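Enquirer: I am attaching a structure below and will ask some questions about it afterwards.
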Amino acid sequence: FDGRNAAANDKASDLVALTVRGCCSHPACSVNHPELCG
């Protein structure tokens, strides 16, 4: 188990979560990605 990879994966998923929240607050983006915004 490589702790550095785990940390990198956590950072990547944090970035995705931030991007998803930003997308879902923009109607045009949330319409294009309904699977992200529910």
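Yeah, the Cβs are placed from backbone N, Cα and C, and that goes for glycine too.
Small disclaimer: the values here were computed from a predicted structure and weren't measured.
Swiss-Prot feature annotations, pasted as is:
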MUTAGEN   Ala28 to Val  4.5-fold decrease in ability to inhibit alpha-3-beta-2 nAChR and 2.5-fold increase in ability to inhibit alpha-6/alpha-3-beta-2-beta-3 nAChR. In PeIA-5667; 33- and 270-fold increase in ability to inhibit rat and human alpha-6-beta-4 nAChRs, respectively (IC(50)=0.20-0.48 nM); when associated with N-30; R-32 and I-36
MUTAGEN   Ser30 to Asn  In PeIA-5667; 33- and 270-fold increase in ability to inhibit rat and human alpha-6-beta-4 nAChRs, respectively (IC(50)=0.20-0.48 nM); when associated with V-28; R-32 and I-36
MUTAGEN   Val31 to Arg  2400-fold and 33-fold decrease in ability to inhibit alpha-3-beta-2 and alpha-6/alpha-3-beta-2-beta-3 nAChR, respectively
MUTAGEN   Asn32 to Arg  1600-fold and 2.7-fold decrease in ability to inhibit alpha-3-beta-2 and alpha-6/alpha-3-beta-2-beta-3 nAChR, respectively. In PeIA-5667; 33- and 270-fold increase in ability to inhibit rat and human alpha-6-beta-4 nAChRs, respectively (IC(50)=0.20-0.48 nM); when associated with V-28; N-30 and I-36
MUTAGEN   His33 to Ala  2700-fold and 420-fold decrease in ability to inhibit alpha-3-beta-2 and alpha-6/alpha-3-beta-2-beta-3 nAChR, respectively
MUTAGEN   Pro34 to Ser  1.5-fold decrease in ability to inhibit alpha-3-beta-2 and no change in inhibition of alpha-6/alpha-3-beta-2-beta-3 nAChR, respectively
MUTAGEN   Glu35 to Asn  15-fold, 2-fold and 3-fold decrease in ability to inhibit alpha-3-beta-2, alpha-6/alpha-3-beta-2-beta-3 and alpha-6/alpha-3-beta-4 nAChR, respectively
MUTAGEN   Leu36 to Ala  7.2-fold and 4.8-fold decrease in ability to inhibit alpha-3-beta-2 and alpha-6/alpha-3-beta-2-beta-3 nAChR, respectively
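Could you place the listed features in the three-dimensional structure?
Expert: The Cβ of Ala28 (mutagenesis position) lies under 8 Å from the Cβ of no residue that is in the same chain and 6 or more residues away along the sequence.
Applying an 8 A CB threshold to same-chain residues 6+ apart, the list for Ser30 (mutagenesis position) reads Cys23, Cys24, Leu36, Cys37.
Taking all protein chains in view, 9 other C-beta atoms sit within 10 angstroms of the C-beta of Val31 (mutagenesis position).
Taken residue by residue with DSSP, Asn32 (mutagenesis position) is part of a helix.
Around the Cβ of His33 (mutagenesis position), 14 further Cβ atoms fall within 10 Å across all displayed protein chains.
Using a 10 Å radius centred on the Cβ of Pro34 (mutagenesis position) and all shown protein chains, the other Cβ atoms total 9.
A sphere of 10 angstroms centred on the C-beta of Glu35 (mutagenesis position) encloses 5 other C-beta atoms.
Over all protein chains present, the Cβ of Leu36 (mutagenesis position) has 14 other Cβ atoms lying within 10 Å.
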